[in-house]
Structures are given as C-alpha cells and as structure tokens.
Amino acid sequence: MAADYDKLFRPHEGMEAPDDMAAQPFFDPSASFPPAPASANLPKPNGQTPPPTSDDLSERFVSAPPPPPPPPPPPPPTPMPIAAGEPPSPEPAASKPPTPPMPIAGPEPAPPKPPTPPMPIAGPEPAPPKPPTPPMPIAGPAPTPTESQLAPPRPPTPQTPTGAPQQPESPAPHVPSHGPHQPRRTAPAPPWAKMPIGEPPPAPSRPSASPAEPPTRPAPQHSRRARRGHRYRTDTERNVGKVATGPSIQARLRAEEASGAQLAPGTEPSPAPLGQPRSYLAPPTRPAPTEPPPSPSPQRNSGRRAERRVHPDLAAQHAAAQPDSITAATTGGRRRKRAAPDLDATQKSLRPAAKGPKVKKVKPQKPKATKPPKVVSQRGWRHWVHALTRINLGLSPDEKYELDLHARVRRNPRGSYQIAVVGLKGGAGKTTLTAALGSTLAQVRADRILALDADPGAGNLADRVGRQSGATIADVLAEKELSHYNDIRAHTSVNAVNLEVLPAPEYSSAQRALSDADWHFIADPASRFYNLVLADCGAGFFDPLTRGVLSTVSGVVVVASVSIDGAQQASVALDWLRNNGYQDLASRACVVINHIMPGEPNVAVKDLVRHFEQQVQPGRVVVMPWDRHIAAGTEISLDLLDPIYKRKVLELAAALSDDFERAGRR
C-alpha cells in the first residue's frame, strides 16, 4: 500500500498562519517607530510568550555585580631625605580609588613580566678573576697589596639629580564597549621626595673619592701565526692555548710602564678578559714588603730593552721572576725557547688531554743481506747452457771446491814462510814437485815467491822452472851485503807466472859444498823481501846444507814414490824428524805419493794413503798422478799440465797454507 505523503506532511489544524499575518512585513529592529499592533483576531499561540529582550549585550551585564578589582600595588618606600637636618615630611595616606567597572571582555590581564635576559652562549658569566700580579719594579719588589685592594671595585652609587621631573601617569588602557563609556581610574603614583633647591648637597655616606676609570687596554698585538692558529695542533689543543693568543697581560704591563701611567691609589689593575680561563693564570706572588722605589721618569727608549741596558743584572732577575704563564701568553704561537716547569695537579687535571691522530710507528727496515750474484760457470754443461740460453745456473760443485782451495792459498802468513821439499831417495820427483808447487803458489797468490836449489849434488831446479840468467847462489854469496830486494833480484830468474828461482852452483865448476852458514846468509835477507821461500833439498838429512834448511823452515813436504821401498823411506824420514828435535815440522808435514811411471803400480795406493794418514794430519796426504808434460823433463808450464795434476798441486798448496796463520818463522 502506497503511503500518502500529502497527508503525512499536512500541518495540524490551527497551526497555519492567517493570510493577514503572512502578509506582514519583516520586523526591522533599527526602525524609529514601534511596530504596528497585532490585530485582535489573531489566534493565540500555544504556551506563554517570553518577555522581549534587548539586543544590546552591555545591558545584560549591567545588572550583574562587578567583580572586585585587583588590589593596587604597594607604594614604594619613602626615599632618604638629602638634607641632613630636615626631617622627612609625612605624606598623606593615599585615598582608596573607586572601584572601576568590570570590562565586558572580562578581568584585565596581568601586566607582562619583564623579559628574562638571554643566557650567554659560552655559559654562565664566570666570576671575576683575581687581578694579575703587578710587574716587579727595577729597584726591588713592590709592596704587598691589601685585601681591600685585591677585592674587585664596587660600582658607584647613582645620585638622584636635582629637580628631576616627576614620572607622568601612564594612561589607562582603552576598553571598547557598546555600553556607556566609563573610563578606568588607576591608583595615583606616590610623589617623589622633594629635593632642596639652592642648598649645598649633603655629605654622602660613602667616601667621595670615586674609583678612577680603569686604564684603557691597548689593542692586542699578535703575530700572524697566533692569529692564524697553530697548524700542527688539534682543536682541543687550540682551546687550551687560548690564554697565549688572547690579550696578553705582559703586553699591557709593558704598555703602562712605557707610557709612564700610574694607577690611582684606590684602584687596581683591570682583571683578565672574560673569555680566558682562570686556571691557566699563575697565582700572584707576594714578595716581602720593601720600600717602593721611585718610579723612573718616562724616557724615549723605555721598555725591556732600556731596562737591560741600564740594569742588566736586575733585568735578568726580573725575567727569571716572571711566571711562565705570562711568558707563554706573550709568546703566542711562537715556539718556546726554554722548557716550561711542571704544572701542579690542579692545572694538569683542568688541561684536557690532546687527542691527535694516531700515528703508526714505522719501524726502520733493516737492510736485507743481498746475495752476491752468481758466478758464471767456465766449464762443463753449465757453461754451455749459459752460452746458449743466457741462463746462469751458477757454479758446479767441482768449481766451488776449486774456489775454496784458492781462498785457502791466498791466506797471509805471519812473517815469511819457508817450505822444504825433502826425501831420502833420489828420483822421487822432488825437483819437479818444487817447480810445480812454486808456480802454483805464484799464480794464485800473485806475490813474491823465491825457489832455492839447495841440492848439493848438482840440482837442476832452474832448468825445470826456466833459466834466464847464468847467476847462481855462489854469485849471491860473493855479495858483501844483501840489504835491498834488488841485491837478490839481480841474480834470480823468473818464469811466466812470476816465480823467481836461484840455482845452485855448477857441480863441475864448484870449489866447495854449501854449508849451513851459506844458507843463513841467503835465507835471512830473502825472508825480508819474499813472502814464501821454497827449498829443493837433496837426498838425506845429514849434509850441512839440509841441516841449515831444516833449522829455518816452517813447513816440510816428504816425497815418496809409488813403491814399497819408497813408502818405507818416507816413513823413516818422518820418524827421523820426530827423533831429532823437529817434532813441530813432523806434525805439520805433508806426504806426497808421486807416480813417476805410467801405468798401474805394483802396490795398492789406497793402502799407502791409509798408512800415512795415521802419521800426519788428515788431508795432508796427496797422490800425484803421472803427467806426460812432467815426464818430458823440460821447463814446466802450468798451462801444459793435466787438470788432475794441477788440482793435486793446488790441494797440496792449500794444505800447506792452513799453517800460515799458526806458524811463523822459526
């Protein structure tokens, strides 16, 4: 069933306005005439009609009682009368002002509080520091200041000017309202104390001497480094050292001393700047009170330089008496020339620790031992590899062993070292061995070496070394004195490796045999001019020349052939040396087993070596092979010798050289 909307929204009977009321115009509140009365035939509305209200909001609150006004501020105290004899006149009590009406907007807001001064950025204002110590006068210490002088100066008491105008009353704030205007009345301000006009000012309660103004501080003069800051310091260290870069106290004292300005007796020197910490200022020293010296008159050239010129001793004392903190302040960023004294525990605790960048300590690197370059091999397959590929494989073990033998041969003997080549049987190869041994020593050592033919039975040493001169030992014995090297060199012959040889006299033309005295006459000067002397002795030990040789030599070589009888004779020679007072020669003796014939011998060489190793030191038994060049019987040349034979001769020379540092000339 559909709803009947016309019936639902139809007004009730009697609620519709009549036609004449609907035609009434809109009420105008600003009209100057009253509205027309309603017609009598209008229907009476339901309920009671509320009384008419006024549109003026101010009339609504007039009937309400106004709130009590705030209490007036208490009057200021009556000032002290300036005239001493005139009592203060009593002021009439101020009449209580009428209560002002309550404003429409509510109670009057409280007056704003004065703004709080802003907190300084650097923190609360520090307490005024103690005044710095005045400079030490030239003639002596200054008097001790009293406590009143050490106290900071009090600000002067402001005096009320005569005939000051009275403070005008502040007008009451204007409060707009739609109601009747009622001005707000404020409490009258208390009147100012009357000042007597035309009378002298009364005596003040405080001393009339007002503190003099502090002397003007000169502009801080700093070096360019101080203004720029220290480039090697961190931020923490720069904050610590502000006292040195700020206005220095010593500079101000110098300026006052140079200008001749003197402070008033009641004043004190100006305190340190507020931006500087007080803990870094040295405490004032109180010297013993003495009579103050007369202040010198200001001169043209005043200051520290003038004081040093006039009183050098006092200037030195004055410089020593100044605290280090003031000196640090004057130097600024400059480097201190003298070490500062140790600070006390308080100053050390206040000074922050310097936190600079951590520098890693670099340990000095020790120079690494560089290995010597490899020596290029001169023979064998290593030599061919280096020649074809330029790859250096170093020396072979055989070449290293040969270099070690050369190093042993090059040892320096203690004085002159003489070597005797002996044997009990002729034909064992003593002469050839002496020539080969001497040539090897001369080639390796490259110094003066002399080979003497001491065989009384027609020796041929000069023929195997190489004869160049016809002179013999007999010609040297004919000299009256052998004091120079050339006295011997004039009679010797030299081969290709610089080995000198002095042959024996010709057996066919000899008048007599050589004696031990003849040997000493030649051997003594030869030991002064030659480092090594070799003697080729004959068979046996009983001839006087061989006895003379054994009395001066330091080493001996016993030669034996590869045979049973040759080995037996070599053993007998060693026993004879031990039994006849040559034990030292027998202990250092070398045994040479010489192959004088080609082919295999009829005895075992190893058995002979084992036999002689039991009588001499290890490594002093050398087996010499048969060599074709040696068997030819001509002049011996090292280049024509077999490499094996040359190696055995080198080993013999190295074995004899081991005693160069232990045994000297006999």
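The chain as shown is numbered from 1 upward.
Even glycines carry a Cβ here, placed using N, Cα and C.
Residues as originally present; substitutions not included.
Not measured: the values here are computed from a predicted model.
In the three-state DSSP assignment, the secondary structure recorded for Gly426 (ATP binding site) is coil. The annotation ATP binding site is assigned in Swiss-Prot to Leu424, Lys425, Gly426, Gly427, Ala428, Gly429, Lys430, Thr431.
Other Cβ atoms within 10 Å of the Cβ of Lys425 (mutagenesis position), summed over all protein chains shown, number 19. Annotation of the mutagenesis experiment Lys425 to Gln in Swiss-Prot: Does not block ESX-1-mediated secretion during ATP depletion. Lack of ATP-binding.
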Min neighbour Cβ count (10 Å) across binding-site residues Gly427, Gly429 flags Gly427
So Leu424 (ATP binding site), by the Cβ count within 10 Å over all chains shown, scores 20
Which residues does Lys430 (ATP binding site) neighbour through Cβ under 8 Å, counting only same-chain ones at least six apart? Val421, Val422, Gly423, Asp536, Cys537, Val559
Can you tell me how many other Cβ atoms are located within 10 Å of the Cβ belonging to Thr431 (ATP binding site)? 24
Suppose the ATP site is Leu424, Lys425, Gly426, Gly427, Ala428, Gly429, Lys430, Thr431. Which further residues of the same chain have a Cβ inside 8 angstroms of that site's Cβ centroid? Gly423, Ala539, Val559, Ser561
